[in-house]
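> The structure follows.
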Amino acid sequence: MVSYWDTGVLLCALLSCLLLTGSSSGSKLKDPELSLKGTQHIMQAGQTLHLQCRGEAAHKWSLPEMVSKESERLSITKSACGRNGKQFCSTLTLNTAQANHTGFYSCKYLAVPTSKKKETESAIYIFISDTGRPFVEMYSEIPEIIHMTEGRELVIPCRVTSPNITVTLKKFPLDTLIPDGKRIIWDSRKGFIISNATYKEIGLLTCEATVNGHLYKTNYLTHRQTNTIIDVQISTPRPVKLLRGHTLVLNCTATTPLNTRVQMTWSYPDEKNKRASVRRRIDQSNSHANIFYSVLTIDKMQNKDKGLYTCRVRSGPSFKSVNTSVHIYDKAFITVKHRKQQVLETVAGKRSYRLSMKVKAFPSPEVVWLKDGLPATEKSARYLTRGYSLIIKDVTEEDAGNYTILLSIKQSNVFKNLTATLIVNVKPQIYEKAVSSFPDPALYPLGSRQILTCTAYGIPQPTIKWFWHPCNHNHSEARCDFCSNNEESFILDADSNMGNRIESITQRMAIIEGKNKMASTLVVADSRISGIYICIASNKVGTVGRNISFYITDVPNGFHVNLEKMPTEGEDLKLSCTVNKFLYRDVTWILLRTVNNRTMHYSISKQKMAITKEHSITLNLTIMNVSLQDSGTYACRARNVYTGEEILQKKEITIRDQEAPYLLRNLSDHTVAISSSTTLDCHANGVPEPQITWFKNNHKIQQEPGIILGPGSSTLFIERVTEEDEGVYHCKATNQKGSVESSAYLTVQGTSDKSNLELITLTCTCVAATLFWLLLTLFIRKMKRSSSEIKTDYLSIIMDPDEVPLDEQCERLPYDASKWEFARERLKLGKSLGRGAFGKVVQASAFGIKKSPTCRTVAVKMLKEGATASEYKALMTELKILTHIGHHLNVVNLLGACTKQGGPLMVIVEYCKYGNLSNYLKSKRDLFFLNKDAALHMEPKKEKMEPGLEQGKKPRLDSVTSSESFASSGFQEDKSLSDVEEEEDSDGFYKEPITMEDLISYSFQVARGMEFLSSRKCIHRDLAARNILLSENNVVKICDFGLARDIYKNPDYVRKGDTRLPLKWMAPESIFDKIYSTKSDVWSYGVLLWEIFSLGGSPYPGVQMDEDFCSRLREGMRMRAPEYSTPEIYQIMLDCWHRDPKERPRFAELVEKLGDLLQANVQQDGKDYIPINAILTGNSGFTYSTPAFSEDFFKESISAPKFNSGSSDDVRYVNAFKFMSLERIKTFEELLPNATSMFDDYQGDSSTLLASPMLKRFTWTDSKPKASLKIDLRVTSKSKESGLSDVSRPSFCHSSCGHVSEGKRRFTYDHAELERKIACCSPPPDYNSVVLYSTPPI
C-alpha cells in the first residue's frame, strides 16, 4: 500500500523531470539553496540541527553515514514555497545531534543530467563539536583496515568534530608523519591525505589529538593488496631425464610479494587420465615475500608420459608460466664427441679457457678430467670442473698437454673417455729485455768489435730479425731514441751496408733453463756509428722487440776531465771536459768552494762554446794568468739524458807560487879514466820547473851519439870518455824568477892503447852475458811450458802444493767478465755488516742482478781504503775461485762482481738475513722440543730475556755483542739502533720453536754442501757453525767471508807462531803434519755436528788448548756426546773423528746416512729417539754418570730429558733401533777436575797461545794400533751452556810448555827440556792462506 507521502513525492519527481527536461533546452535551473550559508557550520553536540533546502525542482538529502534516515532524531518535511508555490522546499531537523553525525549534508535535485550534476547540488559540512570525542570515528582498540595501492592516493580518515583540533599522525613504532602541504596534506573534513603512497606507509598509523589535556587516539592499519608475480621456476633440471618405471617429481615455485594470492595449475601429456597427484603449500616465513609450492608427482613413468610439462600461475590479471620437457629412456647410456677438433689451441695469459666435450648421457655420469694421466683438479687449483667442461683459470704454458674426460655410470657399469690435446701458444719473450730496460744505456768503444745477443722464447718458436735505426749525426740536445726522430729503420743481414759493418748474424736453438729458446747473435765488426739495434721476435701470437742503444764513445766511460798540466802562478790553466754526446748534455764548468762546512757551486764566467764532434762534446776551460786564488776544485757538470741526474767529474787544482831556481848540489871537479863513462848531475828545483842547459867551455852542449841528456836535461851522461871530453862543464837552471848555475872541471886520464884493451874486454863481457841470458830465458820458458800442461781441474788452494805453487794456480783461473761483471751504478751500498783486518762486508741492494727484474738484497765484499796490491790480488783470486766453484743451494753463491776500473773491486754474494747457525742455535735453547707435537702444544708464554739483553736489547740481537757476524763468519759486526729496528721483522722467526728434525736437517744440508764442494775438489779448512749461515725457509749455506774475518780478535782462532788457527775444529793431521784434505774437513764436520746437537755449545768445554790437549787427541780421546744427540748421531761423530783419515766416511756417505735419519725422524716425529744425555732425574737438577749401554739398559727406568715437551708430565723415550756391542771411548770430560761441574760454553773457544816460532813442528807418533771408534754412552757431565757471547779472555799454555804473555814471551825451561815437553805444540810454518782464500769455503 503506497502512502500519500510517497505518492506526492512520486508526482513531484515526475513533474520535476518534466520541468528539468524542458529547462534543459531552455532556461538554466538555479542551484538548490541551503538555509545555512558557507561551506561549513560548527555546532555543539546535543543541539538540534535545522537545515532547509529550497530549489526549483524536487530534491533529496545526502547525509553522513552515521545519520540514519530511519532514526527518530531525524525528520525531513517537504512543502511548496516561493511565489505561487512554484518552488520546492525541504526542511531537515536533527534532534540532539551527536559528534559522529559530523559530515557533509547535501541537497540535490532528483533527476539531473550527468553534465549538470555539480550545478544542481548544494552541500555544507557540519562540525558537531564534542570535547569528549574529538574524532568522528574512534578506533582505539581495534585498528580500522585501510586498503592501499602503491603509487596512489591514501587517505587516513581521522576526521575531527571541530576544525580547531590539532591532529598528529604517527607510524608505529616511532615515526611521525608531518604534513608538508605537498605529499602529506591535513584536511579536517577528510583526514590525512598522502598523495603518492609507498611501502613506507604500510603498517599501523595512529591519529592523536589532545583536548583539555586528555590524549585521544584512533588507529588505522594499512593493507597493501597486489597481484604481482615475481618469479616462477621449476626446480628440477631441464630437460628431465628418467628411466621408464621411475617416479617423476616436479616442484613448481612461485614467488610473490606479501598480501598476494595465486592460483597454480599444471598441464602435462597424459592429463586426461589424471595420473598426477599435486600437493600445494605456502611459505610465509620470509619477511619480504610469499613462496607458493606446487609439487606434481607421477609414479611409474611410461613412454606416453614424456613431453612438455607446464606450470601456470595466476594472480588476478597477472599470469606467468614455466615448462620443462621430460624424456623417458629404456636404459643408461653415454655418448661423447669432440666439440671442435681433437687438437685445441689457446694463448698463455688468457683469463680462462673452457675445454668442453659434446656429451649425451643418462643418468648423469660422474665426470673426472685428467691432465697427462693425473687428476687435473688435484694438480692445480686453477682447474675447475663445470658440468662436462674443464675451466682453466689464468692459462699458462704449463697447461699444455693431453686432457682426458672420464665419464662413468657406476651403477649401470657404463664407462666412456675421450682425449683432447691442448696447445698453449706463448707470445715471444726476450730474456735480455729486462736488463736492457735500465734507463742508462751502455757505451761501446770506438772501433771495437761487439757481440749483441737476443734470446727469445715463445710457442710456436719465434723468428728473430735485426733492424738498424741510426741516430741523427747533428744530434746534440736530445736523446737518441727509437721514437725521437723520423729516420727509417733498416732490416739487417750479414751483407747489409747500413750502419756499422756486420761480421755475422747467426741463430741457433739452445736449451736454457730447461726451455728450447732461439738465440740470435749479431757481431759488429767495427763500431763506428751510433744508433739503435732492434731485435724483433715474432710468432703467430704476437711480436716483441728489444731496443739496444748502441752509442759509440771516444771517451773512457763516456765522461773524462783532462788537465794539460798543473800550472804555476802567472801561467794559463787549461782544462778540457769531454762527454759522450748521446748520453750527456748541458755541459758546464763550475768551481766548488767550502763555506761554513757546506759545499757551494759557483759558475765560471767566460766559458767557451762546447765543441761537438761525431761521438762526443768537448768543453774547454782556459783561465789566463792564474793566481794563487784560482786554486780549488774544478768540476765538469753534465746532465744524464736518460736519468736526468747531474754528474760531476772533479779535478783538484793547486796553483803553485813562483820560486827562483836553486841547485840541490853544485858540480864538483873530478877525474875519469879514458874510455870509461861518466855522469854529471845538475838537479835544480824551482817553480815553475827550471830548464837546464849544459855548456862545455862556454859552448852549449847538444845531445849527440855518446852524449846523452837525461830527463829534463838534469843529467849529462858521457859514454867512452875521450881526451876531447876534458874541459870545464857548466850547467844553468833558468825559469821566470831567475837562474842559477854551477861549473866543474872534468879531467881525463889514460892512453889510447889502454882504452882499446878495455874496449875488447867490455865487448867480450857483453857477449858472454848475452849468451847466458839467452840460455836462462830458454830454460825458464821450458819449465813454464811443462807446468802449464798440468790439469787445471785441481784449482785454488785445493791443488796439491807440491805440483804447482798456489799463486800460479790462482793466476790460471779465468774470470769471465761477460758472465759475472755487474755495473756499479746498479749497486746501492747500505750498512756495514762487518769488517776485518783488511777487508769489509756491506749490505747492498742490487737491481737486475742475475737478470732479475727486481731489487735484491746482497752482501758485498770489498777492500778497505789503502789496501795493498797483494790484498787486491787476494780478493781477485778469491773471486776467481768463486766463479770456478759454481752454484749450489747449500753454499753462499757468487752473484756478480765489479772489477772494471773507475771504482773499488767488489765481490757480490748472497745475503743471509738470519745470521750464523751458532748464534741461532744458542738463541733456541729455551725453545727446543723433541718433536713437533710437543712444539705445537706448548703453552704460550712470555719470551724470557737473555742476560745482557735487558737494557733495551732485543732477544734476536745476540750477535750485536759477539765477535761473530750474522752475515758471515768471524768479522766484527756494525750495528746501530736503526739497524736493530730493521731486524724486528725477523723476531717472529726467532720465536719459533726448533725440533730434533731441524737439527738433523741442518746437518744433512751442510753435508750436501760439503759433498758439492768436495766434488769441485775444494777444501774448506774452517768448517764450523760460525761459518754456516741461515737463510729463508730454514736453508743453511756454507760460507767463510775470509777477507772480512778479523781472526786477530776472534777467540776461535788460536795463535800458532805468527798465525791463528781454529784448533778445536782441526783434524790431527792438520795440526801435526799440516795436511789438509777432504777427510780433514770430515773431522771438522764431526765437530760441527757436536755444535749443532749441543745447540751452539763450544767444543771441548772446560778443556785448555795446550800440549796436553794435543797429546790426548793423538791418543784417541774424544769429546763426550752432546746434550741433545742421539746414539746414531754420536756414532756419526765418532766415525768422522777416526784416527785414520782413510777410515773416515766420505761426505756422500754422510749425506746418505743423515738422509735416512731425517726420513726416519719425519716418520716417527722424534718419538723413538733417546738423547744420549737425557739420562737425568727430571726434577733434581743434578747430573749423574752412568755406565755404558748394556743389554738390560733399556729395562731400567729413565727419566725424561730436559727438553721442552709442552707438558708438565714426565715423558719417557724408547729407542727404535738396536745398538751394537760398543767399545769404551775415553772422553776429555773424564779428566776434568770436577766432572759434574757446569761448563760455560762461552769460554774462549780456542784460547791458548801455543808455541813460539822457534818450535818448528808437532810430532805425530802412531805408537798404538788403530781401532774403530764406537759409542760409549757414559755421561760424565751435562753442561748447561748459557750466555750471549764469547766473553772470557784467552788463556795460555800450561807451565809445562812455558807461560806466554801477550806483551812478552818468557820460557822457564831450557831448550832441551822445552823441546821434550812441548813437542806437540810446534806450529806449521804458514797458514796465511786460511785467511786469503775463503768464501765460499775452500
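Each Cβ is built from the backbone N, Cα and C atoms, and glycine gets one as well.
Residues as originally present; substitutions not included.
Below are the features listed in Swiss-Prot for this protein:
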ACT_SITE  D1022  active site, proton acceptor
DOMAIN    151-214  domain 'Ig-like C2-type 2'
DOMAIN    230-327  domain 'Ig-like C2-type 3'
DOMAIN    661-747  domain 'Ig-like C2-type 7'
MUTAGEN   K861 to M  Abolishes enzyme activity. Abolishes interaction with PLCG
MUTAGEN   N1050 to D  Strongly increases kinase activity. Increases activity in promoting proliferation of endothelial cells
MUTAGEN   Y1213 to F  Loss of phosphorylation site. Abolishes interaction with PIK3R1
MUTAGEN   Y1242 to F  Loss of phosphorylation site
> Using the alpha carbons only, what distance in Å do you get between K861 (mutagenesis position) and D1022 (active site, proton acceptor) once rounded?
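Cα-Cα distance, K861 (mutagenesis position) to D1022 (active site, proton acceptor): 19 Å.
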> With DSSP as the reference, give the number of residues of the domain 'Ig-like C2-type 3' (230-327) in helix, strand and coil.
6 helix, 59 strand, 33 coil
> Please give the average pLDDT for the domain 'Ig-like C2-type 2' (151-214) in this predicted model.
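Across the domain 'Ig-like C2-type 2' (151-214), the average pLDDT comes out at 91.
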> According to DSSP, does D1022 (active site, proton acceptor) sit in a helix, a strand, or coil?
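The residue in question, D1022 (active site, proton acceptor), is coil (DSSP, three-state).
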> Tell me, by DSSP, whether K861 (mutagenesis position) is helix, strand or coil?
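DSSP call for K861 (mutagenesis position): strand.
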> For a three-state summary based on DSSP, what are the helix, strand and coil counts in the domain 'Ig-like C2-type 2' (151-214)?
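Taking the domain 'Ig-like C2-type 2' (151-214) as a whole: 3 helix, 29 strand, 32 coil.
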